[in-house]
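Undergrad: Checked Swiss-Prot, it gives:
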ACT_SITE  Y484  active site, proton acceptor
BINDING   109-115, S120, C176, 180-184, Y190, E236, I241, 481-483  FAD binding site
BINDING   H292, Y417, E442  cannabigerolate binding site
DOMAIN    77-251  domain 'FAD-binding PCMH-type'
MUTAGEN   H92 to A  No effect
MUTAGEN   R108 to A  Strongly reduced catalytic activity
MUTAGEN   R110 to A  Strongly reduced catalytic activity
MUTAGEN   H114 to A  Loss of FAD binding and loss of catalytic activity
MUTAGEN   H208 to A  No effect
MUTAGEN   H292 to A  Strongly reduced catalytic activity
MUTAGEN   Y417 to F  Reduced catalytic activity
MUTAGEN   E442 to Q  Slightly reduced catalytic activity
MUTAGEN   Y484 to F  Loss of catalytic activity
VARIANT   I63 to L  In strain: 001
Amino acid sequence: MNCSAFSFWFVCKIIFFFLSFHIQISIANPRENFLKCFSKHIPNNVANPKLVYTQHDQLYMSILNSTIQNLRFISDTTPKPLVIVTPSNNSHIQATILCSKKVGLQIRTRSGGHDAEGMSYISQVPFVVVDLRNMHSIKIDVHSQTAWVEAGATLGEVYYWINEKNENLSFPGGYCPTVGVGGHFSGGGYGALMRNYGLAADNIIDAHLVNVDGKVLDRKSMGEDLFWAIRGGGGENFGIIAAWKIKLVAVPSKSTIFSVKKNMEIHGLVKLFNKWQNIAYKYDKDLVLMTHFITKNITDNHGKNKTTVHGYFSSIFHGGVDSLVDLMNKSFPELGIKKTDCKEFSWIDTTIFYSGVVNFNTANFKKEILLDRSAGKKTAFSIKLDYVKKPIPETAMVKILEKLYEEDVGAGMYVLYPYGGIMEEISESAIPFPHRAGIMYELWYTASWEKQEDNEKHINWVRSVYNFTTPYVSQNPRLAYLNYRDLDLGKTNHASPNNYTQARIWGEKYFGKNFNRLVKVKTKVDPNNFFRNEQSIPPLPPHHH
């Protein structure tokens with residue numbers, strides 16, 4: 001080899017070495033690259049409190065775990081984000097998106113941390129969590145009966161501050177006060193006012209979304225297709241929701257509730273259930289009559305301990321005690337509702353009563369409990385949901401209730417929630433959430449437990465009940481609800497050329513005929529599929545546009 005050839009070879013080797021070294025450094029340090037990029041966009045100064053946490057920070061684990069609502073996912077084996085960003089304004093979200101794109105990190109956006117599969121804070125590839133805890137302002141305009149709510153606010157905060165302004169206004173969101181509005185509203189969001197006003201997503205009139213290019217869009221600038229998609233189609237598919245503008249609704253000055261327990265042999269419970277399933281969805285929209293079933297240990301007349309299934313029938317009625325008792329005695333005398341079973345509450349106290357964070361027997365609760373983000377007991381849990389379109393036969397319901405005995409006492413529960421009311425009148429394509437006319441009720445199966453080592457046992461029980469009920473629920477497709485996300489329905493391999501075909505399997509369960517429109521919106525606004533997870537809407541490949 002002559003000198004010039006050797007020199008060329010040596011220079012090439014040096015260049016190759018440095019290139020390789022640089023590539024390895026950039027791959028090895030996406031966290032450092034992200035931090036450098038972020039600090040260029042958002043200079044760290046005195047006016048700027050700490051926004052970014054890495055695993056080197058003392059507060060990293062407490063911030064990560066603080067809003068993990070499902071204790072299944074607090075474990076050493078759960079994948080952890082390289083970075084947690086806690087933005088306090090839109091510019092911080094913009095910087096996070098641009099820098100994550102630049103260095104090749106995925107984003108998970110967390111509002112309240114209630115995602116049933118933990119997908120607002122878990123990813124199988126290197127990722128950043130955008131934790132919206134510091135973006136929780138609520139600006140209410142009583143005159144126009146609207147409010148701007150930042151996506152990190154909780155339902156409890158929304159209900160509390162609306163009530164502070166006007167006791168006869170509220171918003172039709174869910175029951176649990178610690179749920180964040182970012183995910184809840186963008187997945188649909190049902191609750192006590194659903195039969196009067198529809199879902200939370202039906203009552204959104206504007207939004208601020210930060211898109212894949214880091215631009216902040218409102219309803220006008222994003223256009224009606226994207227605005228349609230984020231109200232029930234999962235905002236995380238299209239960007240990061242920073243705020244919602246919501247339409248407030250009228251609520252009565254008093255409402256009446258009861259929650260009666262029925263402890264009898266299963267055939268007797270099934271008779272009550274059968275009456276319930278044939279009448280609850282037909283009631284006037286001012287009455288919600290829900291039911292749930294759970295096992296409990298009791299002592300029988302002979303002093304022996306035994307496990308029985310208990311049924312609970314619970315109401316929310318827009319009106320007084322006398323009217324409700326009269327209605328129940330005429331329409332459902334088998335329940336035997338008496339005046340002494342009922343309580344009249346203000347609307348805000350009704351909200352608290354059914355919040356799951358106070359004792360049912362406690363009458364002296366303060367509405368400030370709605371502001372407590374740590375209210376309620378956290379457990380590990382698993383949940384699956386079905387929609388029922390025709391009555392479940394009594395013989396089948398006997399067997400379904402008997403399956404509660406296969407689970408630990410008090411660990412498994414079925415909740416049945418009536419549809420009907422205004423839900424019958426809203427088009428299935430009004431927003432991506434399609435489950436409207438023809439749905440009698442939703443039925444969900446859940447298990448909760450304490451110990452990590454019991455995860456598989458309880459998850460498998462929920463799966464077994466879900467499999468058993470297959471013939472009795474909606475079919476072709478078997479419908480599902482995005483806010484009770486279920487990865488058993490299928491996952492999408494975004495590297496696969498068949499990702500649309502894979503996604504359609506679960507997509508049509510969540511969205512019905514609306515799935516294809518969601519795909520078109522995704523293809524238009526995020527063609528390179530930056531915002532993705534195991535169950536995200538895929539864009540069509542370029543040749544299909």
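Quick reminder: no glycine exception, Cβ is built from N, Cα and C everywhere.
Original residues only: the substitutions mentioned are not part of this model.
What's the neighbourhood like for each of these?
TA: DSSP assigns Y484 (mutagenesis position) to a helical segment in the three-state reduction. Close to Y484 (mutagenesis position) in the fold, though at least 6 residues off in sequence, lie A116, I383, K384, L385, W444, each with a CB less than 8 Å from its CB.
Neighbour density for E236 (FAD binding site): within 10 A of its CB lie 28 other CB atoms from the protein chains shown.
Around E442 (mutagenesis position), the same-chain residues six or more apart in sequence whose CB sits under 8 Å from its CB are L385, D386, Y387, V388, L416, Y417, Y419, H435, Y481, listed in sequence order.
A helical conformation is recorded for H92 (mutagenesis position) in the three-state DSSP classification.
Other Cβ atoms within 10 Å of the Cβ of R108 (mutagenesis position) number 20 in total over all chains. The secondary structure of R108 (mutagenesis position), as reduced to three states from DSSP, is extended strand.
Using a 10 Å radius centred on the Cβ of R110 (mutagenesis position) and all shown protein chains, the other Cβ atoms total 28.
For H114 (mutagenesis position), the count of additional Cβ atoms within 10 Å of its Cβ stands at 22 [all protein chains shown].
The Cβ of H208 (mutagenesis position) has 22 other Cβ atoms within 10 Å, all protein chains considered.
There are 17 other CB atoms within 10 A of the CB of H292 (mutagenesis position), with all protein chains counted.
The 10 Å shell around the Cβ of Y417 (mutagenesis position) contains 21 further Cβ atoms across the protein chains shown.
Taking a C-beta cut-off of under 8 angstroms and a sequence separation of 6 or more, I63 (variant position) has the following same-chain neighbours: Y53, I84, T86, D131.
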Undergrad: Enumerate the residues of the same chain, H292, Y417, E442 excluded, that satisfy the criterion Cβ within 8 A of the mean position of the Cβ atoms of the recorded cannabigerolate site; list them in sequence order.
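TA: For the cannabigerolate site the neighbour list reads M290, T291, Y414, V415, L416, P418, Y441, L443, W444.
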Undergrad: Could you say whether, by DSSP, I63 (variant position) belongs to a helix, a strand or a coil region?
TA: helix
Undergrad: Can you count the other CB atoms that lie within 10 A of the CB of G180 (FAD binding site)?
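TA: 27, counting other Cβ atoms within 10 Å of G180 (FAD binding site).
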